[in-house]
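Okay, structure first, notes after.
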Amino acid sequence: MKVSAALLCLLLIAATFIPQGLAQPDAINAPVTCCYNFTNRKISVQRLASYRRITSSKCPKEAVIFKTIVAKEICADPKQKWVQDSMDHLDKQTQTPKT
């Protein structure tokens, strides 16, 4: 009985401090997507819809994640020429014409 009362008291004290630990900006707790392996094959630009760069210090490698037109995400090495060319192509597609 004494153990149960002590445990209950400890849980109540801990519960008092938990909300303070959870009150953090969402960006701190946001999941980080990392690439651990890169594709060995060149992807046709006709299959690509978009890309994003991964430069987080929490990831072991800098990477580019291409999203295909069928919503598949593929990790690629940003140092490879075909990756840079594909990013340039996608950038040109998304630019709005100047009037």
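We count from 1, first residue shown onward.
Even glycines carry a Cβ here, placed using N, Cα and C.
It should be emphasised that the depicted structure is a prediction, and the values quoted were computed from it without experimental measurement.
Listed in Swiss-Prot is the mutagenesis experiment ASN29 to Ala, annotated as follows: 50% reduction in activity. For the published mutagenesis VAL32 to Glu, Swiss-Prot gives the following note: Slight reduction in affinity. In Swiss-Prot, the entry for mutagenesis VAL32 to Ala states: Slight reduction in activity. The structure shown retains the original residue. Listed in Swiss-Prot as a mutagenesis experiment, THR33 to Glu is described as follows: Slight reduction in affinity. Listed in Swiss-Prot is the mutagenesis experiment TYR36 to Ala, annotated as follows: Loss of activity. For ARG47 to Phe, Swiss-Prot lists a mutagenesis experiment annotated as follows: 95% reduction in activity; strong reduction of receptor binding. Here Swiss-Prot notes a mutagenesis experiment, SER50 to Gln, with the remark: 40% reduction in activity. A mutagenesis experiment is reported in Swiss-Prot for this position, LYS79 to Ala, and the note states: No effect on heparin binding. Listed in Swiss-Prot is the mutagenesis experiment LYS81 to Ala, annotated as follows: Strongly reduces heparin binding. Quoted from Swiss-Prot for the published mutagenesis HIS89 to Ala: Strongly reduces heparin binding.
In this view, THR33 (mutagenesis position) is surrounded by 14 other Cβ atoms within 10 Å of its Cβ, with every protein chain counted. VAL32 (mutagenesis position) has a Cβ environment of 9 other Cβ atoms inside 10 Å. Compared over the mutagenesis positions LYS79, LYS81, HIS89, the count of CB atoms lying within 10 A of a residue's CB peaks at HIS89. Within the same chain, residues at least six positions away from TYR36 (mutagenesis position) with a Cβ under 8 Å of its Cβ are PRO60, LYS61, CYS75.
Using Cα positions, the member of the mutagenesis positions ARG47, SER50, LYS79, LYS81, HIS89 nearest to VAL32 (mutagenesis position) is identified as SER50. Neighbours of SER50 (mutagenesis position), defined as other CB atoms within 10 A of its CB across all chains, total 13. Of THR33, LYS79, LYS81, HIS89, all annotated as mutagenesis positions, the residue with the shortest Cα distance to SER50 (mutagenesis position) is HIS89.
Here THR33 (mutagenesis position) is compared against the mutagenesis positions ARG47, LYS79, HIS89, and the shortest C-alpha distance is to LYS79.
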